[in-house]
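J.: Before I ask anything, let me first share the structure, which is written out below as structure tokens.
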Amino acid sequence: MSLRSDLINALYDENQKYDVCGIISAEGKIYPLGSDTKVLSTIFELFSRPIINKIAEKHGYIVEEPKQQNHYPDFTLYKPSEPNKKIAIDIKTTYTNKENEKIKFTLGGYTSFIRNNTKNIVYPFDQYIAHWIIGYVYTRVATRKSSLKTYNINELNEIPKPYKGVKVFLQDKWVIAGDLAGSGNTTNIGSIHAHYKDFVEGKGIFDSEDEFLDYWRNYERTSQLRNDKYNNISEYRNWIYRGRK
């Protein structure tokens, strides 16, 4: 099986219960996770690390993580004999308040490495041949007062967890990318806004990775500039048809 197939199977493995109760101290105290999305995103990245390392080693890949904060990607995989065929893996997390809601992710900046080959990226962008997203989706559970206390190892079953119903997928970034910025005035690429199965099946809006890259390399930062150029995929294709005018 391929690296990708093995990784997908490992992520879907029913033995991966994604059942973290909290953070344990050297004294044996367990601190419940709480509902902070940044904390939970870190937890799911920790889930992914040993899976990625195990499958990568099986296929002869080296795994590197960024030495600088906010550098892309979370994991770089490559074979020493093929340094210009690197694979980027980024871990993304989102939540729903009830099951089967539509979901959306932010997929990284559009003004950094896709425009400047070496900006905020572990290796030059043109050394990567694939960009994969491992996406985690969970349903939020209302925080209870019991999450404010600490526990010991004998009280594991009493510790409230702020999430349930974890789902995971692996997909190419360009396949699940949308045509709108991630949120507000940020310069992040937004994903499609769709159901979980649409991410699994890759029901995106771009015809190719080249179209995705060209769209986001030319996407303007402000709405005023976009109004003179394009705001969405339909307007982009018209812009192309007009000779980029």
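Glycine too: its Cβ is placed from the backbone N, Cα and C atoms.
Residues as originally present; substitutions not included.
Just so it is clear, the model here is predicted, and its values are computed rather than measured.
For the mutagenesis result Asn70 to Gln, the note given in Swiss-Prot is Decrease in activity. Pro73 to Ala or Gly appears in Swiss-Prot as a mutagenesis experiment; the accompanying note says: Loss of activity. Feature annotation from Swiss-Prot assigns active site to Asp74, Asp90, Lys92. As annotated by Swiss-Prot, Mg(2+) 1 binding site applies to Asp74, Asp90. Under its mutagenesis annotations, Swiss-Prot gives Asp90 to Ala, Asn, Glu or Thr the following note: Loss of activity. What Swiss-Prot says about the mutagenesis result for Thr187 to Ser or Asn is this: No loss of activity.
Quick one: where do these features end up spatially?
T.: Around the Cβ of Asn70 (mutagenesis position), the number of neighbouring Cβ atoms within 10 Å comes to 8.
The secondary structure of Pro73 (mutagenesis position), as reduced to three states from DSSP, is coil rather than helix or strand. Note on Pro73 (mutagenesis position): other Cβ atoms within 10 Å of its Cβ, all shown chains, come to 25.
The number of other Cβ atoms within 10 Å of the Cβ belonging to Asp74 (active site), over all protein chains shown, comes to 19.
DSSP assigns Asp90 (mutagenesis position) to a strand.
The Cβ of Asp90 (mutagenesis position) lies under 8 Å from the Cβ of Tyr72, Pro73, Asp74, Phe75, Leu107, Gly108, His131, Trp132, Ile133, Ile134, Lys173, each of these being in the same chain and 6 or more residues away along the sequence.
For Lys92 (active site), the Cβ neighbour count at a 10 Å cut-off comes to 21, with all displayed protein chains included.
Around Thr187 (mutagenesis position), the same-chain residues at least 6 positions away in sequence with a Cβ under 8 Å from its Cβ are Gly109, Tyr110, Thr111, Ala181, Arg221.
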J.: In whole Å, how far does the CA atom of Lys92 (active site) lie from that of Asn70 (mutagenesis position)?
T.: 14
